[in-house]
Structures are given as C-alpha cells and as structure tokens.
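J.: Pasting in a structure now, in structure tokens, and then I'll have a few things to ask.
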Amino acid sequence: MSTKVVNVAVIGAGVVGSAFLDQLLAMKSTITYNLVLLAEAERSLISKDFSPLNVGSDWKAALAASTTKTLPLDDLIAHLKTSPKPVILVDNTSSAYIAGFYTKFVENGISIATPNKKAFSSDLATWKALFSNKPTNGFVYHEATVGAGLPIISFLREIIQTGDEVEKIEGIFSGTLSYIFNEFSTSQANDVKFSDVVKVAKKLGYTEPDPRDDLNGLDVARKVTIVGRISGVEVESPTSFPVQSLIPKPLESVKSADEFLEKLSDYDKDLTQLKKEAATENKVLRFIGKVDVATKSVSVGIEKYDYSHPFASLKGSDNVISIKTKRYTNPVVIQGAGAGAAVTAAGVLGDVIKIAQRL
C-alpha cells in the first residue's frame, strides 16, 4: 500500500472544473490526493495548513457558502510553496491571465495539469521556459489542450522519446467545425446551406456563444501550434502561419452573434460552390489543421478529401488526427470525442495521475 500523498490545488469550477472535481473525489487510488485549494474568480476554499479540505461531494455548497476571497496568484504561489507535500495545480479555466503565471508556478516546484491552451500556444519563449526540464521545476502536463481526453499529446511525446520522428500530422481538431462540415459536405448530394448548419450547431450547444469564435479558425490554430511544437517545428504563434477564417469579411465587425447569424446566409454562395466542385471530384470538404515537419510548415483551412478517406466518413462532432512518422509510415489515426466536460476532465485527471506517479 502506497503512502504517497500529493496536494491538489484546483482553480476553476465551471463545466470542466465541476466534472474534474467529481471525478477526482470519486477516484480510488493507492496514492492519496488531498484537495487543499478550490478557487473561483471571487471566492475560494483554502487549507492554510494543507490538511485536506473536508468537502466531499458537497464541494459546490461549501464553495458557494465560502466568504474567503481568492488569493492573488503571486500570494497563491507563495502559499503553495510552503506545502510539506508535492503540489499539483489544476487550472480548469481558459484564462490567459492565469496561464501567464505558469512559468512562476513551475519554477517554484509546483506541477501543472490543465486543459487551458493559452500558455502552450502563446509565444515560443514561454513554451521553452515551461519545458526547460530543470530538476527543481514542477512537471507540466496538458493532454486535454488538444482533443480533450484523446491520447494525442501523450502518444506524440512517447514516440518521440523512444527515438521516432514525426513527419506529418493532419486532422480535424475542432468538434464544432467537425460537426458543421460533416453535416454540410457529405458523400450524398445535399442542398444544405452552410449558414443553416451553423445555426443548428449553435442551437445544439456545439458552438461558442458567438460562433465567430469557432469560425475564425484560431482555436484550431492554437491546437496545431501545440502539436507542431511537440513534433519539433518552432511555431512562433498561432497567428504566424496561414489560418483560413470562415467569417465573411463584412461580418467580422458586426456587433452581436445574433446579427452575425442573421446575415451569414447572404454569404453562402462561395462555400456552396466549393462544395459542388468537391462533389464533382467525389470529394468532401473538411476543416483541417496540418503540420509538415520536413518543410516546417503549418496551416489551417478547408481541404478536400476522397469519399474513401477516414476524414470523409466522420460523424457528429468527433475529432480525428492522422500522425505519420518515420516508424509509422502508414499513419496512426486517433479518433473520438474531442469535446465535452466528462472526457476533457478525464484527460486532466489522467495527467494528475501521471504527475503524481513521478513525484
């Protein structure tokens, strides 16, 4: 029976954060995971002496009733540094501000598990600082930044550690854009309009509150930046390579999401034409992120695929990533749910377990 104890500090109790906490508190393990901090923007639960917070499954009520203000991040680092046991910080937010403190956490020996893409897809200097592997640094795991709980990042890191070399990666990295193109461009002829599919996707909750945040391609660009960097391409930033936006120029600046959706149908013509051209070649349209390690090139945009291609037969909002390496000349294909609270939280919890095993 292991006597290993790790202290877990959690920031964010939203949709993913809630699923993570429920999974963490229900988990059975030979390692003891003590929840010592639970923080939201304004209020928090904090154990000053690092004894486990006695909240159990009632953590929501305990947090809602708390009158303790959330510590500024510098103060939080100073507090966690004094922990007698190793600390894992779990950031379940998408905050760029919190991500900006990751290097400080890590340099103070605090490990990080997170689905937050911001730090890993920002400037290259931050990436290098986070993975400098200084012996006193905390560990950094971010499986859920690409493909939610799918084992994409862990697979890439593992094969590279064993001496394999990534040659090409291409894939459908966005659950939202997967759904939209799977409905819009099919092997069976259809008259579905792009604008109508976007409206349905929003109704079903697949898109961000403002669908332009999906259609601008930046979310895919961030994910491609991450897998590109892992594969050895020094991608400067998500805006340093070609990213095709699906937002018609005149609609980029309209004030509201409702106005955008209302006017989107005025611009269906170009994508309808592209769909028809693809159909005459027995192909479908998909929104793809690509990395070519040999040419150090990265891109995001619409591509055509034969009806027989794995990307063409995709259903729903699945992600699918194809990875070609020196050893895997026939590409490895990883497919499954690339979004959703439960699978994302499981990806984060898996990272917490991996870190704990190394501490």
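Glycine is treated like the rest: Cβ placed from N, Cα and C.
Residues or ranges marked as active site, proton donor in Swiss-Prot: Lys223. The NAD(+) binding site annotation in Swiss-Prot covers Ala13, Val15, Val16, Ala41, Thr93, Gly340. Under the heading NADPH binding site, Swiss-Prot lists Val16, Lys60, Thr93, Ser94, Lys117, Gly340. Sequence annotations record features per position, and here Swiss-Prot assigns Na(+) binding site to Glu143, Val146, Ala148, Leu150 based on experimental evidence. Annotation of the published mutagenesis His79 to Ala in Swiss-Prot: Reduces kcat 2-fold; the original residue is retained in the structure shown. Annotation of the mutagenesis experiment Lys117 to Ala in Swiss-Prot: Loss of activity. While the structure shown retains the original residue, Swiss-Prot records the mutagenesis experiment Glu208 to Asp with this note: Increases KM for aspartate-semialdehyde 48-fold and reduces kcat by 50%. In Swiss-Prot, a published mutagenesis experiment is listed as Asp219 to Leu, annotated Reduces kcat 150-fold. Among the sequence features in Swiss-Prot, the mutagenesis site Lys223 to Val is noted as follows: Loss of activity. In Swiss-Prot, a published mutagenesis experiment is listed as His309 to Ala, annotated Reduces kcat 40-fold. Affects dimer formation.
Provide an account of the burial state, proximal residues and distances for the features listed.
T.: Secondary structure at Lys223 (mutagenesis position), taken from DSSP and collapsed to helix, strand or coil, is helix. All protein chains considered, the CB of Lys223 (mutagenesis position) has 27 other CB atoms within 10 Å.
Look at Thr93 (NAD(+) binding site): DSSP puts it in coil. The Cβ of Thr93 (NAD(+) binding site) lies under 8 Å from the Cβ of Ile11, Gly12, Gly14, Gly17, Asn116, each of these being in the same chain and 6 or more residues away along the sequence.
Cβ contacts within 10 Å of Lys60 (NADPH binding site), excluding its own Cβ and spanning all protein chains shown: 14.
Cβ contacts within 10 Å of Leu150 (Na(+) binding site), excluding its own Cβ and spanning all protein chains shown: 22.
In the three-state DSSP classification, His79 (mutagenesis position) falls within a helix.
Contacts of Lys117 (mutagenesis position) defined by a Cβ separation under 8 A and a same-chain sequence distance of 6+ are given as Ser94, His142, Thr145, Val146, Asp219, Arg222, Lys223, Ile226, in order along the sequence. According to its DSSP assignment, Lys117 (mutagenesis position) is coil.
When Cβ atoms from all protein chains are considered, those within 10 Å of Glu208 (mutagenesis position) total 14, not counting its own.
According to its DSSP assignment, His309 (mutagenesis position) is coil.
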J.: Closest of the recorded positions to Val16 (NAD(+) binding site), Cα to Cα, picking from Lys60, Glu143, Ala148, Leu150, Glu208?
T.: Ala148
J.: Filter the recorded positions Lys60, His79, Glu143, Ala148, Glu208 down to the ones within 10 angstroms of Gly340 (NAD(+) binding site), Cα to Cα, kept in sequence order.
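T.: Cα filter at 10 Å returns Ala148.
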J.: If you measure C-alpha to C-alpha, which of His79, Glu143, Ala148, Leu150, Glu208, His309 (recorded positions) come within 10 angstroms of Ala13 (NAD(+) binding site)?
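T.: Near Ala13 (NAD(+) binding site), where near means Cα within 10 Å, there are no recorded positions at all.
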J.: Looking at the binding-site residues Val15, Lys60, Glu143, Ala148, Leu150, whose Cα is closest in space to that of His309 (mutagenesis position)?
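T.: Going through Val15, Lys60, Glu143, Ala148, Leu150 one by one, the closest to His309 (mutagenesis position) is Leu150.
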J.: Within the chain of Val15 (NAD(+) binding site), which residues six or more apart in sequence place their C-beta under 8 angstroms from its C-beta?
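T.: Listed in sequence order: Ala341.
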